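S.K.: Provided herewith is a single structure, encoded as structure tokens, for subsequent inquiry.
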Amino acid sequence: MGQTLSEPVVDKTSSEGEDDCCIYGVSAMQGWRISMEDAHAAVLDLHAKYTSPEETSTDPAKRLAFFGVYDGHGGDKVALFAGENVHKIVAKQDSFAKGDIEQALKDGFLATDRAILEDPKYEEEVSGCTAAVSVISKHKIWVANAGDSRSVLGVKGRAKPLSFDHKPQNEGEKARISAAGGFVDFGRVNGNLALSRAIGDFEFKKSPELAPEQQIVTAYPDVTVHELSDDDEFLVIACDGIWDCQSSQAVVEFVRRGIAAKQELYRICENMMDNCLASNSETGGVGCDNMTMIIIGLLNGRTKEECGDAAEFRGPGIRNQFEENPDDYDMENDRARGFSVRSGRIILLGDGTELVPDQNDEELFDQTEEDRDLPSQVQRELPDSARNEREGTPGPQSKTDATSKSEEGSSASTSESTVTPAGSSTSGAPEKSTS
């Protein structure tokens, strides 16, 4: 657990934007930590902003949006660099121009590492960051992940993980770490870093004889490709400041309640962060971290209002019906909460309903069982052939899976954007700061 303040910083930096493909809201909060080390990016039209005019398509069906969350550790410099540059670097890859978005994301993550190494300003830099990003077209989502920030898709009220957390104790990750000359002790790389993949962290990338994806810690991402359907409602990308406190399913249900209650997406993010904020700084780090959360609503040809109506009446996840008059619900929820008391924490459901649980913070935020099952959830969403095509470092897998895979291998509209270091002002979309 990092150093904490005597009182949390609950001011939030929030923004929103939309086009005919998707609508998003994002918010970031420093919380109990002594500094803000998160960054994020939101770009509604990646082609228009960062490719040459001849490469830019005016066809809305070919428009690509980009969203990313970068959770820094050991300082904020690498996270800020990532938030400002990853999307630009991805858009400059040859594979991006050829329409191979999956390869562009892989190449772009590694190119970001190289760009930092080649910049004299970062010669002695020791910090690093996670990277959870998504590129969204009208018909498809690409999710790239390095670290333990997470991307979760809401499908008719059910959580579908599109990434898995890269932890050193995972068998596939541990195998790479050991092969590169490192070790895992107490769930940490070389007894130090709690992640097995990250941008930066160059002290773990010093083996010149090894390729970048084979280093003790690598920036090489896993990429999940998802074909969109009418059942897909929204994507949530957030740092572990959220996921350490809430399960993926709980977040999806919370977001869906807010959408059904006609709340703005950035407001749902703010309410979720208030829920996750620890009532004090003695919870062992749970609820004390920086928090950043992006919700991307997938319009699928619908208006924002139609998406709200669909969330209210179809599928699981909504546990009560809402009256037509939204004035019956507390939509703003601006008053201070949570951190001022140790017991009687007020939990806000996504529709503004208040709940006072009996559990303490540690019991309330215990997601051990879900985290244990997360790798298998992601694997179930991918055919074996898709995972076999992933070169470099394998994703989470059992020893049996690893053996069988080894045997198989031997035998065979107007553009709008915001790019925001969390905690600073935004551009291209209205900024909202609340406390």
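Placement of Cβ uses the backbone N, Cα and C atoms for every residue, glycine included.
So Swiss-Prot lists the following for this protein:
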- D71, G72: Mn(2+) 1 binding site (BINDING)
- D71, D240, D289: Mn(2+) 2 binding site (BINDING)
- 23-298: domain 'PPM-type phosphatase' (DOMAIN)
- D71 to A: Decreases activity (MUTAGEN)
- D148 to A: Decreases activity (MUTAGEN)
- D240 to A: Decreases activity (MUTAGEN)
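Walk me through where these features lie, including what they touch and how far apart they are.
M.R.: All protein chains considered, the CB of D71 (mutagenesis position) has 29 other CB atoms within 10 Å.
The secondary structure of D71 (mutagenesis position), as reduced to three states from DSSP, is extended strand.
Counting only same-chain residues at least 6 apart in sequence, those with a Cβ under 8 Å from the Cβ of D148 (mutagenesis position) are D71, T130, D165, H166, K167, A194, L195, D240, W243. In this structure, D148 (mutagenesis position) belongs to neither helix nor strand by DSSP; it is coil.
The local packing around D240 (mutagenesis position), expressed as other Cβ atoms within 10 Å of its Cβ over all shown chains, amounts to 21.
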S.K.: Within the domain 'PPM-type phosphatase' (23-298) only, compute the mean pLDDT.
M.R.: 94
S.K.: Report the residues of the chain - excluding D71, D240, D289 - with C-beta within 8 Å of the mean position of the site's C-beta atoms, for the recorded Mn(2+) 2 site, in sequence order.
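M.R.: For the Mn(2+) 2 site the neighbour list reads D38, T130, D148, S149, C239, G241, I242, W243, D244, N290, M291.
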